[in-house]
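Under mutagenesis, Swiss-Prot gives Cys70 to Ser with this note: Does not affect core iron sulfur assembly complex formation. Abolishes sulhydratation. Summarising the annotation, Swiss-Prot assigns active site, cysteine persulfide intermediate to Cys70, Cys139. What Swiss-Prot lists as Zn(2+) binding site is Asp72, Cys96, Cys139, and the listing cites similarity to another entry. Per Swiss-Prot, mutagenesis Cys139 to Ser is noted as: Does not affect core iron sulfur assembly complex formation. Abolishes sulhydratation.
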Amino acid sequence: MAAATGAGRLRRAASALLLRSPRLPARELSAPARLYHKKVVDHYENPRNVGSLDKTSKNVGTGLVGAPACGDVMKLQIQVDEKGKIVDARFKTFGCGSAIASSSLATEWVKGKTVEEALTIKNTDIAKELCLPPVKLHCSMLAEDAIKAALADYKLKQESKKEEPEKQ
């Protein structure tokens with residue numbers, strides 16, 4: 001009960017501060033939304049394939065990449081079936097809207113592709129699809145790097161699987 005009362009007081013105090021501050025015209029309030037293309041906003045507000053897969057599984061590849069310049073961190077995972085087709089993909093991204101949108105789009109694009117086909121996905125394709133401005137190209141580069149890292153991890157697991165002696 002005390003927590004609810006405290007939260008209510010906090011909400012009222014915040015509202016009072018907002019009401020006392022000068023109001024911005026609606027035109028100015030909506031300006032930041034125009035900085036992102038509608039495709040970025042869609043993937044940001046409705047991200048596809050958020051979550052994690054079992055990284056210990058032999059058929060799951062995990063890529064973890066980061067951009068020191070902006071602090072974005074992206075984890076992308078793929079699940080590959082016995083025929084070499086990517087059947088699932090998940091991501092978790094700590095970053096801006098463009099980084100989240102790039103991750104979301106990348107997981108959509110890798111699904112249904114073979115491991116080799118997924119290697120052909122380029123950051124320029126992601127940037128073009130999302131209409132990213134030059135200042136946000138590093139986000140699409142992170143997505144490409146995350147795909148490559150996940151594929152490399154998967155391939156490494158497959159090689160070690162072949163080297164393991166068969167259990168009898």
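Using the three backbone atoms N, Cα and C, a Cβ is placed for every residue, glycine included.
In this structure the noted substitutions are not present, so the sites keep their original residues.
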Show, in sequence order, which residues other than Asp72, Cys96, Cys139 on the same chain lie with their Cβ within 8 Å of the centre of the Cβ atoms of the Zn(2+) site.
Ala67, Cys70, Thr93, Gly95, Gly97, Ser98, Ala99, Ile100, Ser102, Lys136, His138, Leu142
Work out how many Å separate Asp72 (Zn(2+) binding site) and Cys139 (mutagenesis position) at their Cα atoms, rounded off.
8
Have a look at the mutagenesis positions (Cys70, Cys139) and report the one with the fewest Cβ neighbours inside 10 Å.
Cys70
How would DSSP class Asp72 (Zn(2+) binding site) in three states?
strand
Would you mind reading off the Cα separation of Cys70 (mutagenesis position) from Cys96 (Zn(2+) binding site), to the nearest angstrom?
9
Whole-number Å only: compute the distance from the Cα of Cys96 (Zn(2+) binding site) to the Cα of Cys139 (mutagenesis position).
9
Taking the Cβ of each of the binding-site residues and counting other Cβ atoms inside 10 Å, which one has the highest number: Asp72, Cys96?
Asp72
Secondary-structure category, per DSSP, in which Cys139 (mutagenesis position) falls:
helix
